[in-house]
Amino acid sequence: MEKNLPDIFFFPNCVNVFSYKYSQDEFSNMSKTERDSFSLAVFPVIKHRWHNAHVVKHKGIYKVSTEARGKKVSPPSLGKPAHINLTAKQYIYSEHTISFECYSFLKCITNTEINSFDEYILRGLLEAGNSLQIFSNSVGKRTDTIGVLGNKYPFSKIPLASLTPKAQREIFSAWISHRPVVLTGGTGVGKTSQVPKLLLWFNYLFGGFSTLDKITNFHERPVILSLPRIALVRLHSNTILKSLGFKVLDGSPISLRYGSIPEELINKQPKKYGIVFSTHKLSLTKLFSYGTLIIDEVHEHDQIGDIIIAVARKHHTKIDSMFLMTATLEDDRERLKVFLPNPAFIHIPGDTLFKISEVFIHNKINPSSRMAYIEEEKRNLVTAIQMYTPPDGSSGIVFVASVAQCHEYKSYLEKRLPYDMYIIHGKVLDIDEILEKVYSSPNVSIIISTPYLESSVTIRNVTHIYDMGKVFVPAPFGGSQEFISKSMRDQRKGRVGRVNPGTYVYFYDLSYMKSIQRIDSEFLHNYILYANKFNLTLPEDLFIIPTNLDILWRTKEYIDSFDISTETWNKLLSNYYMKMIEYAKLYVLSPILAEELDNFERTGELTSIVREAILSLNLRIKILNFKHKDDDTYIHFCKILFGVYNGTNATIYYHRPLTGYMNMISDTIFVPVDNN
């Protein structure tokens, strides 16, 4: 469907687009093209104003029940009006008088082509649209946006590139075409903060109709923005809630979905046309109940995110529109061209608002000498922070590979630098409190972080990035540190230059960068289980295909050996984390055990019942050797004796030396097997 967005339906960015009510005199002075723009108002008016409305007679004049109170009456016969009263907004016949809006209400019936609308219908649609506050203009003021979506406060002023008229037209044309859309944008253009809001607006106006060429029945469904982490769900939903003029969730178009969500973050009066911010896992549970699907952070290749893309592509007729948003297409453009059916690529150009200077600090040690490389890196980092120091009251972010390195580098820096030091990563619970300290401190703050800060939280006062160029890539029963990809570098660099000029200091040779194929270092059971649930053909229906297909087929055989029906697996997928696939054998035993095991997965509380149940699975690990690490830690070199990765080597830390065997309770809890 080729449709251009008329100017009168732009979302009010409160910079050069404002909410506006048009007068009948203005309509009279418009060109035919401008007048015809109002024909599209029939769709939001039918949904939000005329749904369940009827004709009444009010003070002798026929009106719509949404205009005035009155007794329900049979509609009058309509021919060409004898007279038009622009001031009273009424059509006058010899026997009766009818409001502009009521005339349009009676004329706009199912299957009517919108290009057949005459001036009389368009004038009524103008009045109905004014009542809904759906129109916009290049003149106005912020306060005119109060009430547009039921909001008590005005929309935020947004000068970002994604809400310019040009970008709005391009995004609308892609959305209404029903083609899959891949959207990229420069740093700070508002991909995540504004594009979902724009798609919410389009959904409010036109969502649910199969065509915008004629009047049809509609099936209203919300938009969903699917995100890889709870922190992102909370951050972006709050940003958009406030920018739309709301202070509370209830009754707003914003809803949140993630596991163990607190009561106060549940919208008890959601809008059918609204937008749901959800973690990937919960998005999958009701994927086809949404009209527009937005998948963010595609470049991260979160496992469930990649599965959503595969499912949406397989069942694209069940979704009206799909948007994939990514920081960069460096690694994925060619695959997306082949994988998606006739995709549209949209790039919103934009650079950081302020200049970013780059500084390279050379490490003279080869990375193959891991410990020596890291020691040299830490020395270089101290020198770099001394030479390139954030101003007082500002902050710098040090990107390291892992949580353990956060603590290692913080301890090292604290002994050598006089600045405030903080750690932020995905497992830190009091991030808001830490940021309050960072923002209120008159001193320099240095934040040591994992890749979590690439996108999860925006630090307002950051001026410097110190990038070690590493990421920890988890693997079954282990993992490894790898150099980052270009997309990760771009994300890290883009943390500065938004509010002030920034400096990006990097400590790695650019030739070390490489694409990271995460699927080759993941447990693959989710791909099997969701493929069964959504009838995907493996491996060709997967967005990213594993390099070693033998592991995929071994995983399938292992899952089949559990002797659990597809229907039961689907229930387990919808209700439980199953951080270890073997837990499925316990979830099906009894509701009481399932409840306690679920609580363990969510909170870490290990009851004796759950402990004994997991031990009964005999998830055994053989200890090959050990060595002393420090006062209370021993490194054990082991071999996995169960599951798909039977025979895989693993390294496990324990507070005393062990021999023989241990049983696995979770990825962090191990129980020695009694040798007696």
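Positions of Cβ are set from backbone N, Cα and C atoms, glycine also.
Just the original residues are modelled here, none of the noted substitutions.
Keep in mind the model is a prediction, meaning the values are calculated, not measured.
In the three-state DSSP classification, Lys191 (mutagenesis position) falls within a helix. Of all Cβ atoms in the protein chains displayed, 25 besides its own lie within 10 Å of the Cβ of Lys191 (mutagenesis position). The ATP binding site annotation in Swiss-Prot covers Gly185, Gly186, Thr187, Gly188, Val189, Gly190, Lys191, Thr192, and the record cites sequence analysis as its basis.
According to Swiss-Prot, the feature domain 'Helicase ATP-binding' maps to 172-347, an assignment based on sequence analysis.
Residues or ranges marked as domain 'Helicase C-terminal' in Swiss-Prot: 366-535.
One mutagenesis experiment catalogued in Swiss-Prot, Lys191 to Ala, is accompanied by this note: Inactivates ATPase and helicase activities.
Quoted from Swiss-Prot, the note on the mutagenesis of Thr192 to Ala is: Inactivates ATPase and helicase activities.
Here Swiss-Prot describes Arg229 to Ala as a published mutagenesis experiment; the accompanying note says: Inactivates ATPase and helicase activities. Its own atom aside, the Cβ of Arg229 (mutagenesis position) has 18 Cβ atoms within 10 angstroms in the protein chains shown.
Around Asp296 (mutagenesis position), taking its Cβ as the centre, 27 other Cβ atoms fall within 10 Å, counting all chains. Among the mutagenesis results in Swiss-Prot, Asp296 to Ala has the note: Strongly reduces NTPase and helicase activities. The residue drawn here is the original one.
Other Cβ atoms within 10 Å of the Cβ of Glu297 (mutagenesis position), summed over all protein chains shown, number 24. Experimental mutagenesis is annotated in Swiss-Prot for Glu297 to Ala, with the remark: Strongly reduces NTPase and helicase activities.
Annotation of the mutagenesis experiment His299 to Ala in Swiss-Prot: Activates NTPase without need for a nucleic acid cofactor. Annotation note: His299 (mutagenesis position) sits in a helical segment as assigned by DSSP.
For the mutagenesis of Thr326 to Ala, Swiss-Prot gives this note: Defect in RNA unwinding. The structure shown keeps the original residue. DSSP assigns Thr326 (mutagenesis position) to coil in the three-state reduction, placing it in neither a helix nor a strand.
Around Thr328 (mutagenesis position), a 10 Å sphere centred on its CB holds 19 further CB atoms from the protein chains shown. Swiss-Prot gives this note for the published mutagenesis Thr328 to Ala: Defect in RNA unwinding.
Annotation of the published mutagenesis Gln491 to Ala in Swiss-Prot: Defect in ATP hydrolysis and RNA unwinding; the original residue is retained in the structure shown. Annotation for Gln491 (mutagenesis position): spatial neighbours His299, Ala327, Glu454, Ser455, criterion Cβ-Cβ under 8 Å with sequence separation of six or more.
Swiss-Prot lists Arg492 to Ala among its mutagenesis entries, and the accompanying note reads: Defect in ATP hydrolysis and RNA unwinding. Secondary structure at Arg492 (mutagenesis position), taken from DSSP and collapsed to helix, strand or coil, is helix. Counting every protein chain shown, 24 other Cβ atoms lie within 10 Å of the Cβ of Arg492 (mutagenesis position).
Using a 10 Å Cβ-Cβ cutoff, Gly494 (mutagenesis position) registers 22 neighbours. Record note (Swiss-Prot) on the mutagenesis of Gly494 to Ala: Defect in ATP hydrolysis and RNA unwinding.
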Inset, instruction - Measuring Cα to Cα, tell me the gap between Asp296 (mutagenesis position) and Lys191 (mutagenesis position) in whole angstrom. - result: 9
Inset, instruction - Check Gly185 (ATP binding site) against DSSP and tell me helix, strand or coil, would you? - result: strand
Legend entry - Those binding-site residues of Gly185, Gly188, Val189 having Cα within 10 angstroms of Thr326 (mutagenesis position): Gly185
Inset, instruction - Going by Cα-Cα distance, pick out whichever of the mutagenesis positions Glu297, Thr328, Arg492, Gly494 is nearest to Gly188 (ATP binding site). - result: Gly494
Legend entry - Other CB atoms, at most 10 A from the CB of Gly188 (ATP binding site): 19
Inset, instruction - Could you tally the C-beta atoms, other than its own, that fall within 10 angstroms of the C-beta of Thr326 (mutagenesis position)? - result: 22
Inset, instruction - Quick one: pull the CA-CA distance for Thr192 (mutagenesis position) versus Gly185 (ATP binding site), whole Å only. - result: 10
Inset, instruction - Do me a favour and check the Cα-Cα span between Thr328 (mutagenesis position) and Gly186 (ATP binding site); whole Å is fine. - result: 9
